[in-house]
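Below: one structure, written as structure tokens.
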Amino acid sequence: MSEMTPREIVSELDKHIIGQDNAKRSVAIALRNRWRRMQLNEELRHEVTPKNILMIGPTGVGKTEIARRLAKLANAPFIKVEATKFTEVGYVGKEVDSIIRDLTDAAVKMVRVQAIEKNRYRAEELAEERILDVLIPPAKNNWGQTEQQQEPSAARQAFRKKLREGQLDDKEIEIDLAAAPMGVEIMAPPGMEEMTSQLQSMFQNLGGQKQKARKLKIKDAMKLLIEEEAAKLVNPEELKQDAIDAVEQHGIVFIDEIDKICKRGESSGPDVSREGVQRDLLPLVEGCTVSTKHGMVKTDHILFIASGAFQIAKPSDLIPELQGRLPIRVELQALTTSDFERILTEPNASITVQYKALMATEGVNIEFTDSGIKRIAEAAWQVNESTENIGARRLHTVLERLMEEISYDASDLSGQNITIDADYVSKHLDALVADEDLSRFIL
């Protein structure tokens, strides 16, 4: 689990997301509180429940990007889901319980990777011995059994040295590796994913663990053998228990587009993909026990972060019980022209940096001037104001249109320097931006 302070988390988010300081502070505090809770004594720790967050803001201002970056920083089981994909229990579609099952699967995968990494040094030693056994087979007694030698032979030590120095990397050997499990694809209706995964596991285990001889270069064989030996050193039962503990104590669920499951206006009959989903989310957020293929998972201390644009619906349109379980409200601000300028230049992998790198592969050197950046930002903001406001996503549309000609002719422009300034941007975009009908369809 991440031990970063709130200030460090915000600083890391600042490298990728412009503005939205309130949202960054809220998620940073929530993440740090996970660590603080684990420092408490057992009795008090059980009483401290997470303060779930509701992020409200127009589309394209950074709600989903905060979730993506948070997943990398958290070093904890994390899953992002779309609220619109679920239906009420009893109807065709995914049930909300599958959120916890998917989160547990992600945790098992994460814990397995950590366990394999922890055992990598020992696995490398075992893989090395298996390759040496192929290169220099150990001596056998009269009954065909391998004799245990007190000291490795001089030849074995010489080959070990060559192996470690990479002198034997390109030599081909034939080695026995675990055969891939039998692949069985089972198609089932939505909502029955749990049953299909159990059937697949059953079929895969039918054949047992078989060995298959393969001819490989030593450097390729070494990678496969390390993975195989590391997997043998991992205890599956311990791994499952560690994964369940990680989900229960540190798990984070990000629910996007929650405004799309708000009930709109007066309607009769069951609303299975809106209010029904909200009712099903209640026990998860409040705390319940969900059955997964790895074991029972309690959701009492899982942190839920919900987000939505709320352009048509309002947060008060959520059912009152769910509103009460999302106590921290954070409003994200609409982006201005100066925000667009910063988005184009400040993030570590801004879209201007990406375009420059892509064109550099063809030998074309692109240079964006300050005046060019300013004009691109103004054009994006202008189109957002005159048509539909889609936030920072408009920059991708505008820049793609601006770079279209260069991207098409890049292979013929090798070795050239192209400067994108205000005049260049105006020449290529002004006519489109000014014509509202054209910008509505093209930008």
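Numbering starts at 1 and runs along the chain as displayed.
The backbone N, Cα and C atoms fix where each Cβ goes, and this holds for glycine too.
If you look for the noted substitutions, you won't find them, since the model keeps the original residues.
Residues or ranges marked as ATP binding site in Swiss-Prot: Ile18, Gly60, Val61, Gly62, Lys63, Thr64, Glu65, Asp256, Glu321, Arg393. For Glu321 (ATP binding site), the same-chain residues lying six or more positions away in sequence with a CB closer than 8 A to its CB are Leu282.
As a published mutagenesis entry, Glu88 to Gln appears in Swiss-Prot alongside the note: Severely reduced protease activity. With a 10 A radius on its CB, Glu88 (mutagenesis position) counts 19 other CB atoms from all the protein chains.
Secondary structure from DSSP puts Glu95 (mutagenesis position) in coil. Among the mutagenesis entries in Swiss-Prot is Glu95 to Trp, noted as: Partial loss of protease activity.
Here the residue is the original one, but Swiss-Prot notes a mutagenesis experiment at this spot, Arg325 to Glu: Complete loss of activity. Forms wild-type complexes with HslV and is able to bind ATP. Neighbour count (other Cβ atoms within 10 Å of the Cβ, all protein chains): 20 for Arg325 (mutagenesis position). DSSP assigns Arg325 (mutagenesis position) to coil, not to a helix or a strand.
Record note (Swiss-Prot), mutagenesis Glu436 to Lys: Partial loss of protease activity; when associated with K-437. The unchanged residue is displayed.
Most Cβ neighbours within 10 Å among the binding-site residues Ile18, Val61: this distinction goes to Val61. Cβ neighbour count for Lys63 (ATP binding site): 26 (other Cβ atoms within 10 Å of its Cβ, all protein chains included). The binding residues for ATP are recorded as Ile18, Gly60, Val61, Gly62, Lys63, Thr64, Glu65, Asp256, Glu321, Arg393; their greatest pairwise CA distance is 34 Å. The CA atom of Val61 (ATP binding site) is located 30 Å away from the CA atom of Glu88 (mutagenesis position). Residue environment of Glu65 (ATP binding site) contains 17 other Cβ atoms, counted within 10 Å of its Cβ in all protein chains.
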